[in-house]
Amino acid sequence: MSNPNEPARALLPYLQRADELQKHEPLVAYYCRLYAMERGLKIPQSERTKTTNSILMSLINQLEKDKKSLTLSPDDNMHVEGFALSVFAKADKQDRAGRADLGTAKTFYAASIFFEILSQFGPVPPDIEQKHKYAAWKAADIRKAIKEGRKPTPGDPVDDDTDLSIPSSGPSGSYDHSASDTNTTSHHRTELDPPHDSNDDSSHHQFPEVPQHPLPPRFYDNPTNDYPADVPPPPPSSYPSNDHLPPPTGPSDSPYPHPYSHQPYHQDPPKHMPPPQNYSSHEPSPNSLPNFQSYPSFSESSLPSTSPHYPSHYQNPEPYYSSPHSAPAPSSTSFSSAPPPPPYSSNGRINIAPVLDPAPSSAQKYHYDSSYQPGPEKVAEALKAARFAVGALAFDEVSTAVEHLKKSLELLTNPSAGAGH
């Protein structure tokens, strides 16, 4: 693919984060894909390519399959927020202890992605927005220091006039994801180059550059928030404070040994929170959070030259993307120009064709109780199904759109129809 303006470039950071989390945090992975799909559907038809359309159509089908194995609820935003705060806290603790490295920058960047996808649930609280900006800035600042051969400066900006705003690269307002990273873009290649170790020369990992002009004040402008490296303050919710998070041990940690344990959300937390059940207050597990060993990017070679697919996470037994120090996990996503596999077989392959319930006979008339009022969960599910139908129509997938519309109608009119299935 020679088009440098491929719209699908902006979706890859969210899809790559979803791949990393698929096994141990499928709910967060689902919302990463949902956010990517919603962004993708906003791409004007005139700007879409065959690659764009293929990714979006496959995303719709993948989300439908993922929903069957998940239990969605109105409180999912709290779970995603808690996970984002935990990832942020892990990077922040390592940075403030003076141990920041390229892995720390990648973890900060991943946290900024998780903070960003919270916007799909509604307005983001100011403290989360500040952490989002700080995480993105910190990723760039650490990367810049390593590139210049100096030790990253721990904690907040030394200069009060340092710009913490997120670099913008387009109408979406998100920072640039287009830098080349040979370790991450192999997800979406038709022909793959040998993977590169993430510990190679740092020039292989492109992060947003730190802005050179002063704008807003420092992130922590409250004196009470200028906490020392070893005793961070509690975050603005009941999620565990940084001092209960495991100390980072370097990029060689095995990712995802324990799933994230969600903690209830309260607006006014006590001063000191107990650690979550997966942590020990004295000997915390260093592996309870993922190590994000790649920086999302999109190089020219990452786009196929033929009509691609964005199928399941089990397209190939050897994943295209994995941590360099851990065994490959079957959670990668790939493009393929070969004929699609069967819809769903015992070896884990999933076809990108939609797997939907059989449609009722066209001769069957639809009857429903007009006095029935569906609950909020059913209305939310019906809205999602309707969105999928609109997305399918954008690719002339009429039959798929009809099935989603029928599902939406069923949720709104049938008391026995189940939400989240």
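Glycine is treated like the rest: Cβ placed from N, Cα and C.
No noted substitution is present; original residues retained.
Secondary structure at S73 (mutagenesis position), as computed by DSSP, is coil. Quoted from Swiss-Prot, the note attached to the mutagenesis of S73 to A states: Loss of MK3/MK6-mediated phosphorylation; when associated with A-153; A-254; A-285; A-307 and A-323.
According to Swiss-Prot, the mutagenesis experiment T153 to A carries the following note: Loss of MK3/MK6-mediated phosphorylation; when associated with A-73; A-254; A-285; A-307 and A-323. Sequence-distant neighbours of T153 (mutagenesis position) (same chain, six or more apart, CB under 8 Å from its CB) are D141, A145, listed in sequence order.
Quoted from Swiss-Prot, the note on mutagenesis experiment S254 to A is: Loss of MK3/MK6-mediated phosphorylation; when associated with A-73; A-153; A-285; A-307 and A-323.
Quoted from Swiss-Prot, the note on the mutagenesis of S285 to A is: Loss of MK3/MK6-mediated phosphorylation; when associated with A-73; A-153; A-254; A-307 and A-323.
Annotation of the mutagenesis experiment S307 to A in Swiss-Prot: Loss of MK3/MK6-mediated phosphorylation; when associated with A-73; A-153; A-254; A-285 and A-323.
The annotation that Swiss-Prot gives for the mutagenesis experiment S323 to A reads: Loss of MK3/MK6-mediated phosphorylation; when associated with A-73; A-153; A-254; A-285 and A-307.
Taking Cβ-Cβ distances under 8 Å and a sequence separation of 6 or more, the neighbours of F388 (mutagenesis position) in its chain are I60, L63, E64, T400, A401, H404. Listed in Swiss-Prot is the mutagenesis experiment F388 to A, annotated as follows: Reduced SKD1 interaction.
Experimental mutagenesis is annotated in Swiss-Prot for F395 to A, with the remark: Loss of SKD1 interaction.
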